[in-house]
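Annotated features in Swiss-Prot:
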- Gly73 to Val: In strain: Nonneuroinvasive mutant HF10 (VARIANT)
- Ala165 to Thr: In strain: Nonneuroinvasive mutant HF10 (VARIANT)
Amino acid sequence: MPCRPLQGLVLVGLWVCATSLVVRGPTVSLVSNSFVDAGALGPDGVVEEDLLILGELRFVGDQVPHTTYYDGGVELWHYPMGHKCPRVVHVVTVTACPRRPAVAFALCRATDSTHSPAYPTLELNLAQQPLLRVQRATRDYAGVYVLRVWVGDAPNASLFVLGMAIAAEGTLAYNGSAYGSCDPKLLPSSAPRLAPASVYQPAPNQASTPSTTTSTPSTTIPAPSTTIPAPQASTTPFPTGDPKPQPPGVNHEPPSNATRATRDSRYALTVTQIIQIAIPASIIALVFLGSCICFIHRCQRRYRRSRRPIYSPQMPTGISCAVNEAAMARLGAELKSHPSTPPKSRRRSSRTPMPSLTAIAEESEPAGAAGLPTPPVDPTTPTPTPPLLV
């Protein structure tokens with residue numbers, strides 16, 4: 001794989017810092033606003049600030065897996081300075097990841113990672129930011145890093161080029177040599193899918209700790225120190241398959257907790273996922289809280305309302321009615337003097353029956369007229385008989 005100078009990567013990285021860039025691969029895409037970081041060596045020979053590369057692996061468009069759960073693997077290669085072949089720095093194997101049209105390799109059931117002891121302060125994190133971090137980097141960490149991503153049973157891997165530039169004595173340390181002497185099968189562009197045992201192993205006299213298999217690189221990284229062993233060159237072919245099983249008579253060491261995926265890695269959430277969960281949850285909580293407040297307010301108004309008495313008119317204690325006794329007496333005399341009239345027909349009269357005029361006159365007289373003296377009546381004068389209405 002031809003290697004370009006890191007000066008070009010630095011210029012491209014400075015331009016990309018202003019906006020996000022999506023690099024699309026065959027099976028997955030890398031979203032980042034910077035693919036390179038640079039630092040300067042301090043008096044003690046290390047970079048005081050951490051070198052960071054932010055980014056996320058995402059499925060874009062038709063890259064979303066068709067199966068409900070998928071497996072995958074991620075390999076990190078390093079092109080060191082000088083005439084040295086690339087090395088495998090980190091290998092991650094994920095199992096049973098749920099299909100999601102967003103961040104790749106999230107909420108996987110198991111995550112196994114193997115890290116090279118020659119790079120103790122380098123971290124590769126797929127679930128959290130930053131994607132690549134180097135703490136107290138020395139000049140040995142400078143160079144080009146290649147991220148190879150395998151998804152499912154895809155025959156081709158997605159390659160993403162990253163860069164770390166370190167300035168020493170006023171110049172940028174970069175790799176400008178060709179790799180024509182390296183085996184083509186040991187290059188990221190042509191190497192097959194590697195096993196976790198393919199990580200770079202330094203010489204026995206240079207290694208401070210043996211190679212370990214961890215779920216997250218940060219759990220086994222020792223404390224940074226001013227003296228960091230330099231990565232050594234290696235031309236040993238990488239094994240492309242699983243290691244051969246030992247005979248039944250050989251005692252196998254029990255696997256430690258570091259060789260298996262921890263529970264934290266299974267349920268690790270990114271910032272975007274947390275925001276996507278927090279927004280609907282907060283809306284539901286606000287609606288529920290508002291409903292409770294309205295219910296309590298209505299209940300308080302109901303109990304505070306003063307109960308007004310129902311209107312009931314008062315019945316009079318006594319009924320007073322003025323009765324014209326004289327009119328009643330004359331009406332009784334008329335009924336006795338006249339014979340009973342035949343029963344009226346059932347046919348309804350069209351005329352409204354009128355009462356006796358004398359009765360009306362008597363009833364219309366004021367109450368004070370009854371007490372006045374009446375003039376004498378001549379017995380010879382016939383008394384007029386009032387007409388009867390039929």
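Note that Cβ sites are derived from N, Cα and C of the backbone, with glycine treated the same way.
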> Just how many other Cβ atoms lie inside 10 Å of the Cβ on Gly73 (variant position)?
Replying inline: 21
> Could you state the CA-to-CA distance between Ala165 (variant position) and Gly73 (variant position) to the nearest Å?
Replying inline: 27
